[in-house]
Amino acid sequence: MAILVTGGAGYIGSHTVVELLNVGKEVVVLDNLCNSSPKSLERVKQITGKEAKFYEGDILDRALLQKIFAENEINSVIHFAGLKAVGESVQKPTEYYMNNVAGTLVLIQEMKKAGVWNFVFSSSATVYGDPKIIPITEDCEVGGTTNPYGTSKYMVEQILRDTAKAEPKFSMTILRYFNPVGAHESGLIGEDPNGIPNNLLPYISQVAIGKLAQLSVFGSDYDTHDGTGVRDYIHVVDLAVGHLKALQRHENDAGLHIYNLGTGHGYSVLDMVKAFEKANNITIAYKLVERRSGDIATCYSDPSLAAKELGWVAERGLEKMMQDTWNWQKNNPKGYRD
């Protein structure tokens, strides 16, 4: 039996495909390549010595989904596909709702028709909005989202919650993760944003390699220890392992299951700059600029439920995150376009 990974050519998706192939799973990838590259899957093959079957296309394409379910014996879906930039979502809300919400609805409907009942959803800490309690536990209030990206994730969570109640065959696992960083230690796959990066670590590493002149630090007047935003940064390989653990724990385990995937530690933007400089012996030029719309001051997790129920704990620390980020960037200065 195979696992369908939507968005499997993307940053988190490709790292998860590596973990699945490494434990002998058969993997089918669907990706429209709007913010990813097919080269990532070639690199996955280099790392694992195994190949994922690839379909280029969109989760909104019912006919293609029907073809995939007909041609492959799929028993589980891990759903990464979607648009993911907070700032862009404020400018393009309808695109985000169409891709992230309508796309997931189509996928769930076609899974049901095909009799595929195991679903792992790539959600986000943004569903917590501006959190009232830190660290954030899974039972903290959701829905007070501050941008359309977060709202789209929250809406999908509600759809999954209602679907799990209405259709008892479904095993729905929601993984709310915090800020993925780093890259595979081989340096073969990593985060490869189009244009100016929206995420911090690619931005820092592109300054380090000389691709960008300096880092823009969005907001220096937050109520944090140094005025810059505090986040829970998690190594992408730890995150990928979390998906595998969730799949193994809840395969054919009907109902709704929700977990935070994070380290439980918060670091500011300037903490991250200093950590990168220290780990890689490089100076990063930066400037303090205005806050970015939709951003909040502080967000980090309590990941103890995942430890208790999934046996999952983030193992890779800040230094490893920085070293692996730089190893990927210096070996691939233009990302997958090299």
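For all residues, glycine too, the Cβ spot is worked out from N, Cα and C.
Just the original residues are modelled here, none of the noted substitutions.
Note that the structure is a prediction, hence the values are computed from the model and not measured.
Annotation comment: Swiss-Prot describes Tyr149 as active site, proton acceptor. For 11-12, 31-36, 58-59, 80-84, Asn99, Ser124, Tyr149, Lys153, Phe178, the entry in Swiss-Prot reads NAD(+) binding site, with the evidence type similarity to another entry. Summarising the annotation, Swiss-Prot assigns substrate binding site to Ser124, Tyr149, Asn179, Asn199, Leu200, Ser216, Val217, Phe218, Arg231, Arg292, Ser293, Gly294, Asp295. Here the residue is the original one, but Swiss-Prot notes a natural variant at this spot, Ala285 to Pro: In strain: RM 7004. Under natural variants, Swiss-Prot gives Pro333 to Ser with this note: In strain: RM 7004.
Positions of Swiss-Prot features highlighted on the structure.
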{"residue": "Tyr11", "record": "NAD(+) binding site", "DSSP (3 states)": "helix"}
{"residue": "Gly82", "record": "NAD(+) binding site", "DSSP (3 states)": "coil"}
{"residue": "Asn99", "record": "NAD(+) binding site", "DSSP (3 states)": "helix"}
{"residue": "Ser124", "record": "substrate binding site", "DSSP (3 states)": "strand"}
{"residue": "Tyr149", "record": "active site, proton acceptor", "DSSP (3 states)": "helix"}
{"residue": "Leu200", "record": "substrate binding site", "DSSP (3 states)": "helix"}
{"residue": "Val217", "record": "substrate binding site", "DSSP (3 states)": "strand"}
{"residue": "Ala285", "record": "variant position", "DSSP (3 states)": "coil"}
{"residue": "Asp295", "record": "substrate binding site", "DSSP (3 states)": "coil"}
Residues that sit under 8 angstroms from Asn179 (substrate binding site) by C-beta distance, when 6+ apart in the chain: Ala125, Asn199, Leu200, Arg231, Asp232, Tyr233, Ile234
Rounded to the nearest Å - Cα separation of Pro333 (variant position) and Ala285 (variant position): 18
Other C-beta atoms that fall within 10 angstroms of the C-beta of Leu200 (substrate binding site): 22
Candidate recorded positions Asn32, Ile59, Tyr149, Lys153, pick with smallest Cα gap to Asp295 (substrate binding site): Tyr149
Nearest of the recorded positions (Tyr149, Val217, Ser293) to Asn32 (NAD(+) binding site), judged by Cα-Cα distance: Tyr149
Maximum Cα-Cα separation in Å among residues Ser124, Tyr149, Asn179, Asn199, Leu200, Ser216, Val217, Phe218, Arg231, Arg292, Ser293, Gly294, Asp295, which the record lists as binding substrate: 24
DSSP-derived class (H/G/I helix, E/B strand, else coil) of Pro333 (variant position): coil
Same chain, 6+ residues apart, C-beta under 8 Å of the C-beta of Tyr11 (NAD(+) binding site), given in sequence order: Ser36, Pro180, Gly190, Glu191, Asp192, Val236
Integer Å distance between the CA atoms belonging to Val217 (substrate binding site) and Ala285 (variant position): 10
Residue with minimal Cβ packing [other Cβ atoms within 10 Å] among the binding-site residues Asn32, Ser124: Asn32
Tyr149 (active site, proton acceptor) versus Ile59 (NAD(+) binding site) - Cα distance in angstrom: 17
Protein Cβ atoms within 10 Å of Val217 (substrate binding site), excluding its own: 21
